[in-house]
Every structure is written in C-alpha cells, then in structure tokens.
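Straight from Swiss-Prot, the features:
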MUTAGEN   LEU15 to Asp  Loss of interaction with SLMAP
MUTAGEN   LEU36 to Asp  Loss of interaction with SLMAP
MUTAGEN   MET43 to Glu  No effect on interaction with SLMAP
MUTAGEN   LEU90 to Asp  Loss of (SIKE1:SLMAP)STRIPAK complex formation
MUTAGEN   LEU94 to Asp  Loss of (SIKE1:SLMAP)STRIPAK complex formation
Amino acid sequence: MSCTIEKILTDAKTLLERLREHDAAAESLVDQSAALHRRVAAMREAGTALPDQYQEDASDMKDMSKYKPHILLSQENTQIRDLQQENRELWISLEEHQDALELIMSKYRKQMLQLMVAKKAVDAEPVLKAHQSHSAEIESQIDRICEMGEVMRKAVQVDDDQFCKIQEKLAQLELENKELRELLSISSESLQARKENSMDTASQAIK
C-alpha cells in the first residue's frame, strides 16, 4: 500500500512539474501576444492617420503629378501594400499564438484528468482547487487572444477599405493629369496657329 501511495505521489509531482512548464509557456505566449497587440494598435493609429495625410497633401500631389505621376503613384501603392502585408503577418502570428494556447489548455486538462484518476486514494481537494485556478487563468488568456484576433480582423478590413478609397483618388488624379496635358497640348497648337497666321498677315502687308 505504501508503495502504491509513493508511486501516486511521484506521478503527481511529475504532472505538477509539467503543468508549471506549460504555465511558463503560456505566460511567454501571452507576453508575445501583448507585444503584438501593441503593434496592432500602432498600425491602427497609422492607418487612421492616412486619410488626413492624403487630404492635406492632395493639392501638392495634384501639382507633382504633372511632372512625375507614375513615380509618385508607384511609391504610394508600395507603401500601402507594405502596411497591408505587415497587418496580415501580424494577424497570422496572432492566430498561431491562439492555437498554441488552446493546445496547451487541452494537454493541461488531459494531465489533470490523469492526476485525478491516479490520486483516488489521496485527498484531491488541493488538486481540484489548483486545476480550477489554472484553468480559469488560461481560459482568460485565450479570451484575450481571441479579442486581439478580432481587433486584427477589423484593422485589416479598415486598411482594405482605405486602400480602395486611395486607389480611387489616385485614379482620379491620373485622369485629371491626362486632361490637363491634353488642354496644354490644345493651347500650344492654338498659339502656334495664331503665330503662323500673324506672320502670314504681316508678310502680305509688306507686299
């Protein structure tokens, strides 16, 4: 009987050590997730500032588009795509952390069940309390990760909407630039025709 109890206690200690390792891994994942959340918030602020920046620089872009329209449009499109790509990478990383936490929680429940079965002959109340405490904490952490994932989805949706609006503005600027060039070409041709008519009239007057 003493051998059986000693074996049960040894198994319990081993399981508790594994639980501590899982807790440490979960805390590390939560820290990484918090860092991702801060980056997401920074990205959202940057995304919100984009429309104001484009409104302030709209007139400057219109003037500059007369000289270097293709270069400017290419630069703006590259910056927007880089922001969207970074947002998507953050979102994927966040989902990977969420999956890892859920896997840890599943293993944690399995080990706690094994511990409870092995300790039927021993008072299980402290183990139950520890299980309830750790389970509630890890589930709370998973809820936080889910909330962060939802924030990321909304941020990516906002970025996509802003990208479409900016694309429309850039297309409008290209059209205006083309029309201005056509007007300039027509004005130049008209001026040249008037100059030639004036020269012909002067030549006839001299004769």
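For all residues, glycine too, the Cβ spot is worked out from N, Cα and C.
Where a substitution is noted, the model still shows the residue that was there originally.
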Cα-to-Cα gap, MET43 (mutagenesis position) vs LEU36 (mutagenesis position), nearest whole Å: 10
Other CB atoms within 10 A, centred on LEU36 (mutagenesis position): 19
